[in-house]
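See structure below.
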Amino acid sequence: MPIPVGNTKNDFAALQAKLDADAAEIEKWWSDSRWSKTKRNYSARDIAVRRGTFPPIEYPSSVMARKLFKVLEKHHNEGTVSKTFGALDPVQISQMAKYLDTIYISGWQCSSTASTSNEPGPDLADYPMDTVPNKVEHLFKAQLFHDRKQLEARSKAKSQEELDEMGAPIDYLTPIVADADAGHGGLTAVFKLTKMFIERGAAGIHMEDQTSTNKKCGHMAGRCVIPVQEHVNRLVTIRMCADIMHSDLIVVARTDSEAATLISSTIDTRDHYFIVGATNPNIEPFAEVLNDAIMSGASGQELADIEQKWCRDAGLKLFHEAVIDEIERSALSNKQELIKKFTSKVGPLTETSHREAKKLAKEILGHEIFFDWELPRVREGLYRYRGGTQCSIMRARAFAPYADLVWMESNYPDFQQAKEFAEGVKEKFPDQWLAYNLSPSFNWPKAMSVDEQHTFIQRLGDLGYIWQFITLAGLHTNALAVHNFSRDFAKDGMKAYAQNVQQREMDDGVDVLKHQKWSGAEYIDGLLKLAQGGVSATAAMGTGVTEDQFKENGVKK
């Protein structure tokens, strides 16, 4: 028998029976094809013992996660793309639902428009950690409301003909994928953040491999990544939290390593190939040189000049570059063969440790070369790092077993780079789902022709990028619309609103034209009447409501 909720009976056999039964249910859940590509570093019983005695709850977000999985699976099977953009508010999601099959919630947009501290700022993830989960709840509740409102309205049809007159229903329950930044702290913070997202309606979340303390927008300079395993631990924590909560949460692993210039630690051998070192043994540590200059009163520009000079004098290189340069300077006769011997064993995807690379270099050269990655460390204690597409491939391969989709943040909408990344990931994981940020930080008119813009999404889709999104389109379309209307209103008064807004709403059949109805006034009137025996003298949509003026404008009711 199951142990009662909040059980106080000290029965060992009953406890073991409950845990065995719960573990069996979890194993049955995990046997579904949904999890065929998912790796877990723990057992079903490990999850069972951490669930408590309360019966498992099916969170609405888990229903939406299963829906999202089916949406993405269909796109994968058909070679099509789920495309969406960052939504700001309930108005936007109610309109997006007519045409798009997913919704994105951007941390950047929340940082500038929806921080729970009400303090706007750039995308540094320094807002309270409940900011994006709160926006998810805001928009998810709006989705549920519009879904309820629509069903109640359609229930009034007395025949198939009347239902046909209403048109096809809108699927307002569009799965939401939200920005989890870099986790807002250590693994316990990642766990709590994931829990908030699940509780508040997110079908999926993405998390990047930047440090949480130095997190930057994916299109800012100075990005610092964490070691590969540290981000794997984050992804494992996300899935563990979802498993404990019996959630099918979709997990997107993002890497910012393509343009990363710093890394927090040298502990993971998979990162060693990309860590920058000094090759000049006579150079002083950079942090000491900079600190001395600061103490002597150097200005900002002087400090920048000092850093540039130090970097030139230090002979900064990756270790394999230093080895190749040393081979080419040597008197060895078969230089190209020796270089090939070294690079065949020390490459961006070989995961060779620095210790092993040094040993091989000594075997080839007959002596050790000077290379020190401690000397160039910056004042914050971070190591210099040179990422790139191959670095992103290495990391995406490491993240893939723990995530449903992988995503490389990039600085340009470069199709060839996207192709290189996709092929590099799929060489090891052929069925891996990919995501792509169609960022408004890119100068699209400068990057490609109009015809290329038109086909870009599907060309990426052909490479396996099944989920693509414009992170800040909600922000930019909002700004553009209000900019234009404010300008025209200042000049033309009510003509600007009547002709450029209201008339266009009529022409395009935008349901917000009847904003009282859109907001659910009729639905709420129905609730009031239901509560009061069928009548309400204070019904909002009764005689006298100004929205009656729109009855003859030809817009669908």
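Heads up, the Cβ atoms here are built off N, Cα and C, so glycines get one too.
Although substitutions are noted, the structure shown does not include any of them.
The annotation that Swiss-Prot gives for the mutagenesis experiment Thr53 to Ala reads: Abolishes short-term enzyme inactivation by glucose addition. Annotation note: Thr53 (mutagenesis position) sits in a coil segment as assigned by DSSP.
What Swiss-Prot records for Ser106, Gly107, Trp108, Gly218, His219, Arg254, Asn437, Leu438, Ser439, Pro440, Ser441, Thr471 is substrate binding site, and it gives similarity to another entry as the kind of evidence. The DSSP secondary structure for Ser439 (substrate binding site) is coil.
Residues or ranges marked as Mg(2+) binding site in Swiss-Prot (evidence: similarity to another entry): Asp179. DSSP gives Asp179 (Mg(2+) binding site) a strand state. Long-range C-beta contacts of Asp179 (Mg(2+) binding site), restricted to its own chain and to partners at least six residues apart, with a cutoff below 8 Å, comprise Tyr104, Ile105, Ser106, Gly107, Trp108, Cys110, Val132, Ile205, His206.
Quoted from Swiss-Prot, the note on mutagenesis experiment Lys216 to Arg is: Reduces activity by 45%; when associated with L-220.
The feature active site, proton acceptor is assigned by Swiss-Prot to Cys217.
Met220 to Leu appears in Swiss-Prot as a mutagenesis experiment; the accompanying note says: Reduces activity by 45%; when associated with R-216.
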Thr53 (mutagenesis position) to Ser441 (substrate binding site) - Cα separation in whole Å: 48
Number of other Cβ atoms within 10 Å of the Cβ of Ser439 (substrate binding site) across all protein chains: 20
Among Ser106, Ser441, the one of these binding-site residues whose Cβ has the fewest neighbouring Cβ atoms within 10 Å: Ser441
Sparsest-packed of the listed recorded positions (Thr53, Asn437) - C-beta count within 10 angstroms: Thr53
DSSP-derived structure type at Ser106 (substrate binding site), helix or strand or else coil: coil
